[in-house]
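**Q** Annotation comment: Swiss-Prot describes D57 as active site. What Swiss-Prot lists as ATP binding site is 26-33, E245, N272, 315-322. Annotation source Swiss-Prot lists Zn(2+) binding site at C285, C288, citing experimental evidence. As a published mutagenesis entry, G30 to R appears in Swiss-Prot alongside the note: Abolishes ATPase activity, leading to secretion of resident ER proteins. One entry in Swiss-Prot concerns the mutagenesis experiment D57 to N. Its note says: Abolishes ATP hydrolysis. According to Swiss-Prot, the experimentally introduced change C285 to S is described as follows: Prevents dimerization; when associated with S-288. Record note (Swiss-Prot) on the mutagenesis of C288 to S: Prevents dimerization; when associated with S-285.
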Amino acid sequence: MDLTVEPNLHSLITSTTHKWIFVGGKGGVGKTTSSCSIAIQMALSQPNKQFLLISTDPAHNLSDAFGEKFGKDARKVTGMNNLSCMEIDPSAALKDMNDMAVSRANNNGSDGQGDDLGSLLQGGALADLTGSIPGIDEALSFMEVMKHIKRQEQGEGETFDTVIFDTAPTGHTLRFLQLPNTLSKLLEKFGEITNKLGPMLNSFMGAGNVDISGKLNELKANVETIRQQFTDPDLTTFVCVCISEFLSLYETERLIQELISYDMDVNSIIVNQLLFAENDQEHNCKRCQARWKMQKKYLDQIDELYEDFHVVKMPLCAGEIRGLNNLTKFSQFLNKEYNPITDGKVIYELEDKE
């Protein structure tokens, strides 16, 4: 019985159960190109389903990758009717929070105290304060996920069968994935406090008839739903992206161990920017040969360390992989592994930018 794991993502691309797919790794290894490629291939292979690609990276490269502007609201990729993109903007989300707080303070200003609070918050004071909190980007990204789940459950707006996350570099991503457990513990403590001090807190905060305990319980239930889904291998998986160099391999191993500690499924690695040995002299200089020799050394280590993973080896292309056309050409090698002999010409077809 052949137990060899396929060196491609065909099983993931054709999966009908996955709701959440995270794509992450060290900075500069091609995470955005990889996440765009996965999203495109899934959309092409399952035309009757809707897919959403979300950037949780503050750098926001989806617009650059596709060559069109995306924002905080999901918008279809031009040329595809079942793939949408959105870029979570923490600064815009903080401004919305600040405006909401100003409105709330002004509405509760009948006793004169709300006017003072409203004046204090005018000019973005809340946004300035919270914007400096470590991990706020990850928290806001997590809030967007929660809002998306709630809209899906209530049948509001467009529904998506699968959400692909183009994540921030490793440290940010790990903080993001820790949030369900962290929030669950935090809300447990808040629940104990509000059960004892709920009426006093309502009075102090001018919350009127707002049931703080009820709101916390609702939030806790939503967080628990996400935690359960993120740890279900049929619903969620993480695709690691790296290049064939020591530091990238080291960080990939650290990332995988962390993901395992979170009980999150991880069984795929995309190795980008591989030169591959070429037979023709025109494209096989001494520097290329030396670099391929170095890459091959770490590739052998990856194959040995992760023999039960889908290890996808992607070529370094002659030009930038930008625009839907180039991304589609490149992404085919996630579904069917790249062969330097038969597919080598494709990497030079991408030499001219769209």
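Just so you know, glycine gets a Cβ as well, placed from its N, Cα and C.
It should be emphasised that the depicted structure is a prediction, and the values quoted were computed from it without experimental measurement.
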**Q** Taking the Cβ of K26 (ATP binding site) as centre, how many other Cβ atoms lie within 10 Å?
**A** 22
**Q** Of these recorded positions, V29, C285, C288, C317, which scores lowest on Cβ atoms within 10 Å?
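**A** Among the recorded positions V29, C285, C288, C317, the lowest count of other Cβ atoms within 10 Å belongs to C285.
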**Q** Three states by DSSP: which one describes C285 (mutagenesis position)?
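**A** Going by the DSSP assignment, C285 (mutagenesis position) belongs to neither helix nor strand, so it counts as coil.
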**Q** May I ask for the distance between K26 (ATP binding site) and C288 (mutagenesis position), taken between their Cα atoms and rounded to an integer number of Å?
**A** 23
**Q** Among the recorded positions D57, N272, C285, C288, C317, E320, whose Cα is within 10 A of the Cα of G30 (mutagenesis position)?
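**A** Of everything listed, what lies within 10 Å of G30 (mutagenesis position) (Cα to Cα) is N272.
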**Q** Count the Cβ atoms, other than its own, that fall within 10 Å of the Cβ of E320 (ATP binding site), considering every protein chain shown.
**A** 15
**Q** Once the DSSP letters are reduced so that anything not helix or strand counts as coil, what is V29 (ATP binding site)?
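**A** The residue in question, V29 (ATP binding site), is coil (DSSP, three-state).
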**Q** Within 10 Å of the Cβ of G30 (mutagenesis position), how many other Cβ atoms can be counted across all chains shown?
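**A** G30 (mutagenesis position) is surrounded by 22 other Cβ atoms within 10 Å.
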